[in-house]
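> A mutagenesis experiment is reported in Swiss-Prot for this position, E40 to K, and the note states: Unable to rescue null mutant phenotype, probably due to disruption of electrostatic interactions required for homopolymerization. According to Swiss-Prot, the mutagenesis experiment R59 to E carries the annotation: Prevents homopolymerization due to disruption of electrostatic interaction. R70 to E appears in Swiss-Prot as a mutagenesis experiment; the accompanying note says: Prevents homopolymerization due to disruption of electrostatic interaction. Record note (Swiss-Prot) on the mutagenesis of D79 to K: Unable to rescue null mutant phenotype, probably due to disruption of electrostatic interactions required for homopolymerization. In Swiss-Prot, the entry for mutagenesis E86 to R states: Prevents homopolymerization due to disruption of electrostatic interaction. Abolishes binding to l(2)gd1. Unable to rescue null phenotype; when associated with R-90 and R-93. The structure shown retains the original residue. In Swiss-Prot, the entry for mutagenesis E86 to K states: Unable to rescue null mutant phenotype, probably due to disruption of electrostatic interactions required for homopolymerization. The structure shown retains the original residue. The mutagenesis experiment E90 to R is recorded by Swiss-Prot, whose note states: Unable to rescue null phenotype; when associated with R-86 and R-93. One mutagenesis experiment catalogued in Swiss-Prot, E93 to R, is accompanied by this note: Unable to rescue null phenotype; when associated with R-86 and R-90.
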Amino acid sequence: MSFFGKMFGGKKEVAPTTGEAIQKLRETENMLIKKQEFLEAKIEDELNIARKNASKNKRVALQALKKKKRLEKQLQQIDGTLSTIEMQREALESANTNTAVLTTMKNAADALKRAHQNMDVDKVHDMMDDIAEQQDVAREISDAISNPVAFGADLDDEDLERELDELEQENFDKEIIGIPEPTPTLPEAPTEDLPEKAKEKKKATTTTAVEDDDDPDMKQLLSWSN
């Protein structure tokens, strides 16, 4: 804006945003760093000229030293300016970060407020009490359903135990009755051959008994022995 514009109330310039200000400071900072490098190189050149002419041309050497002093003064000023710009940029970056954080927190708070605008703490407590009450009712109903009070309440445990003992005794008696009586063990037939005389005597005795009795079973037994 021109000087007359400022004096007579011309249009005001729009203030830059924080991001734009930070960008401008970074550009200025880079420019000053390049200026520093240039001055440092010039100072080194003037120092070399002074060294070369220290003995053979003192006038040139003195002029080089004077120029070096002026350059060093400029470099010192740039160092101070650069430090100020760096601090200002860091302060703006910190403020920008804080602004972003606060904006995010405010948005979150607004969203939370909108989420709770239709909620009332007393209503929430009442609702939780209702839920707890209904849970108690559901638990009581489950206990009532699972408890077989309505079935078999008139039964006597002693009568049931006595009836069970009678059934066990009955089963035991049936098992005892069903056991077969032991069969008498017959002597085993001799495996050795009988003497001839004993065989003849046995045969004659058996034949005589069969003829006298005329029993068909004895005849069959006799035929087996022969």
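Quick reminder: no glycine exception, Cβ is built from N, Cα and C everywhere.
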> To the nearest whole angstrom, what is the C-alpha distance linking D79 (mutagenesis position) and E90 (mutagenesis position)?
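Cα to Cα, D79 (mutagenesis position) and E90 (mutagenesis position) are separated by 16 Å.
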> Name the one residue among R59, R70, E86, E90, E93 whose Cα is closest in three-dimensional space to that of E40 (mutagenesis position); these are the mutagenesis positions.
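Of all the candidates listed, R70 is nearest in space.
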> Write down the Cα-Cα distance for E86 (mutagenesis position) and R70 (mutagenesis position), rounded and given in Å.
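One finds 24 Å between the Cα atoms of these residues.
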> What is the interatomic distance between the Cα atoms of E86 (mutagenesis position) and R59 (mutagenesis position), given in whole Å?
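Here the two Cα atoms lie 40 Å apart.
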> In sequence order, which same-chain residues at least six apart have a C-beta under 8 angstroms from E93 (mutagenesis position)?
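Looking at Cβ-Cβ distances below 8 Å from E93 (mutagenesis position), excluding near sequence neighbours, one finds I22.
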> Measure from the Cβ of R70 (mutagenesis position) and count the other Cβ atoms within 10 Å, all protein chains considered.
13
> For E90 (mutagenesis position) and R59 (mutagenesis position), determine the Cα separation and express it in whole Å.
47
> Enter the number of other CB atoms within 10 angstroms of the CB of E86 (mutagenesis position).
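I get 14 for this one.
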